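Sharing the feature lines straight out of Swiss-Prot:
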- TYR139: active site (ACT_SITE)
- ASN193, TYR195, HIS204, HIS266, ARG277: 2-oxoglutarate binding site (BINDING)
- HIS204, ASP206, HIS266: Fe cation binding site (BINDING)
- LYS86 to Arg: Decreased sumoylation. Abolished sumoylation, leading to increased mRNA demethylase activity; when associated with R-321 (MUTAGEN)
- SER87 to Ala: Decreased phosphorylation and subsequent sumoylation (MUTAGEN)
- LYS116 to Arg: Does not affect sumoylation (MUTAGEN)
- THR123 to Ala: Does not affect interaction with RBM3 (MUTAGEN)
- PRO128 to Ala: Does not affect interaction with RBM3 (MUTAGEN)
- GLY151 to Ala: Does not affect interaction with RBM3 (MUTAGEN)
- GLU153 to Ala: No effect on catalytic activity. Strongly reduced interaction with RBM33, leading to decreased RNA demethylase activity (MUTAGEN)
- THR265 to Ala: Strongly reduced interaction with RBM33, leading to decreased RNA demethylase activity (MUTAGEN)
- HIS266 to Ala: Impaired catalytic activity (MUTAGEN)
- LYS295 to Arg: Does not affect ubiquitination (MUTAGEN)
- SER325 to Ala: Strongly decreased phosphorylation and subsequent sumoylation (MUTAGEN)
Amino acid sequence: MAAASGYTDLREKLKSMTSRDNYKAGSREAAAAAAAAVAAAAAAAAAAEPYPVSGAKRKYQEDSDPERSDYEEQQLQKEEEARKVKSGIRQMRLFSQDECAKIEARIDEVVSRAEKGLYNEHTVDRAPLRNKYFFGEGYTYGAQLQKRGPGQERLYPPGDVDEIPEWVHQLVIQKLVEHRVIPEGFVNSAVINDYQPGGCIVSHVDPIHIFERPIVSVSFFSDSALCFGCKFQFKPIRVSEPVLSLPVRRGSVTVLSGYAADEITHCIRPQDIKERRAVIILRKTRLDAPRLETKSLSSSVLPPSYASDRLSGNNRDPALKPKRSHRKADPDAAHRPRILEMDKEENRRSVLLPTHRRRGSFSSENYWRKSYESSEDCSEAAGSPARKVKMRRH
């Protein structure tokens, strides 16, 4: 059988079969090595060029990189500014619930006395959903000035506002001195801001030429938030996202200095006043702060020394225009920007329009109606016949 198959010996047949198996195994190993080499080359090519086939994907990635870097840069800038703001803020919880209740009862007494007219004229400043009560020192701001803008604020003459109530010294200032928040004798100006739900105050910086730093405030009645770096837009009212929103709890003390007090604005947003809230602001006026020296600014007859009294240092004090609102606010008043405190549109109109057209005195519609009626009365009294006036359309 071995001879028929061409092999003379069975050992020769086995030997020939072994060599063939070795050849097949060697072929498989070579193929595997070749496949591994191809895979390695493909991986190297992929690492050198992430998208070797589709150029559109690579182009999209290149285009999106600058956008992502700009966004990241803006976020870094915002975080850096927020860090600067935080560096100028100190907060502490000093007043217990019982102490808050005592102080809040005193604030209610201030409101009651103001409603009875027991304070000086410049002590009380009313606005829809927000009343301010100045003690010790008061100053002009916002629509009260003929020339508006930073640096135009002036202190009232001494005695034009009431003295700081004794309870503010005993219940508030003394506790701050004991905890070394402020030094003894630092405070000579106390302002109580009383907010109703939806009330607000637009972004501002406390006048640097009027007040020393730090600025100390104590919150009562409810929790709220103090926002930094917001931009207000009116009609309809909108408020941009703040650089930093600082929670302000009932009974907490907030101290502003440095960047937080001088380099960025702060505000109270309408959405952050959900319940009645009051804040007592304690400050010290600068020795060189400009001051109004005359006590009868609205009088038509002025003393001969008025011109010299108007001067405070090298600054001439602008005439005051009393523009206070005594209207009671309805619940929707916060959404009517025309009556908000320091309304920019109102300020612009009062500067551009002539005196008889300004809304602070009376509406233009009522003015022209009254003028027309008075002219008719005069013509009838004089006995002159009525004239027909042809109105020209423009």
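The first residue you see is number 1, and the count goes up from there.
Note: Cβ is positioned from N, Cα and C throughout, glycine not excepted.
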Expressed to the nearest Å, what is the distance separating LYS86 (mutagenesis position) and GLY151 (mutagenesis position) at their Cα atoms?
26
To the nearest whole angstrom, state the Cα distance for the pair HIS266 (mutagenesis position) and ASN193 (2-oxoglutarate binding site).
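Cα of HIS266 (mutagenesis position) to Cα of ASN193 (2-oxoglutarate binding site) measures 15 Å after rounding.
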Measuring CA to CA, name the entry from the recorded positions TYR139, TYR195, HIS204, ASP206, ARG277 that ends up nearest PRO128 (mutagenesis position).
TYR195
Any same-chain residues 6+ apart from GLU153 (mutagenesis position) with CB under 8 Å of its CB? Would you list them in sequence order, or say none?
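The list for GLU153 (mutagenesis position) reads TYR139, THR140, TYR141, LEU145, PRO207, HIS209, ILE210, given in order along the sequence.
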Among ASN193, TYR195, HIS204, HIS266, ARG277, recorded 2-oxoglutarate binders, what is the largest CA to CA distance in Å?
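Largest Cα to Cα distance for the 2-oxoglutarate-binding set is 19 Å.
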Give me the non-local Cβ neighbours of THR265 (mutagenesis position): same chain, 6+ apart in sequence, Cβ-Cβ under 8 Å, ordered along the sequence.
SER203, HIS204, VAL205, PHE228, GLY229, CYS230
Does anything in the same chain, at least 6 positions from TYR195 (2-oxoglutarate binding site), have a Cβ under 8 Å from its Cβ, and if so what?
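Set apart from TYR195 (2-oxoglutarate binding site) by at least 6 residues yet with Cβ under 8 Å, we have LEU129, ARG130, SER224, ILE268, ILE273, ARG276, ARG277, ALA278, VAL279.
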